[in-house]
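**Q** What follows is a structure written as structure tokens; I'll ask about it next.
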Amino acid sequence: MAEEPQSVLQLPTSIAAGGEGLTDVSPETTTPEPPSSAAVSPGTEEPAGDTKKKIDILLKAVGDTPIMKTKKWAVERTRTIQGLIDFIKKFLKLVASEQLFIYVNQSFAPSPDQEVGTLYECFGSDGKLVLHYCKSQAWG
């Protein structure tokens, strides 16, 4: 039984060694490649576009900041940190004069014009970006 798989593995090698096998395979692979690449490109773009348009963000409260019941949110890649701050302030019904700080992975505060997609690419893990929010300065 061990000889049969070896001979099966050797057959493609011997076919590849012969020029006829490569010529026969080339038209067959050439014909499926354009449709598959055309099918893969839109297929890849559509799911990648869906997943890349929306990023999962896990929002965690720090200190005396009110805790959001919904912690996991799907946010567009192009949304800025300032947009998130405004959203969280409205969601928590904070006064406009109250400050809200956002930290990435409990380490640094990104700039308000930073896009969420860029932060996700650099600091995302397990398919999500963890952001901590608080009313007083905590880290960095």
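Our numbering is plain: 1 for the first residue shown, then up by one each step along the chain.
Any Cβ shown, glycine's included, is placed from N, Cα and C.
This is the feature table in Swiss-Prot:
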- Lys54 to Asp: Impairs E3 activity of the ATG12-ATG5 conjugate (MUTAGEN)
- Val62 to Arg: Impairs E3 activity of the ATG12-ATG5 conjugate (MUTAGEN)
- Gly63 to Asp: Impairs E3 activity of the ATG12-ATG5 conjugate (MUTAGEN)
- Phe108 to Ala, Asp or Arg: Impairs ATG12 stability (MUTAGEN)
- Phe123 to Asp: Impairs ATG12 stability (MUTAGEN)
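Please situate the listed features within the shown structure.
**A** The number of other Cβ atoms within 10 Å of the Cβ belonging to Lys54 (mutagenesis position), over all protein chains shown, comes to 15. According to DSSP, Lys54 (mutagenesis position) is assigned to a strand segment.
Just so you know, the Cβ of Val62 (mutagenesis position) picks up 17 other Cβ atoms within 10 Å once every protein chain is counted. Following the DSSP three-state reduction, the secondary structure of Val62 (mutagenesis position) is coil.
In this view, Gly63 (mutagenesis position) is surrounded by 12 other Cβ atoms within 10 Å of its Cβ, with every protein chain counted.
The local packing around Phe123 (mutagenesis position), expressed as other Cβ atoms within 10 Å of its Cβ over all shown chains, amounts to 15.
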**Q** Hey, what's the Cβ neighbour count for Phe108 (mutagenesis position) at 10 Å?
**A** 11
**Q** From the Cα of Phe123 (mutagenesis position) across to the Cα of Lys54 (mutagenesis position), what is the distance in angstrom?
**A** 16
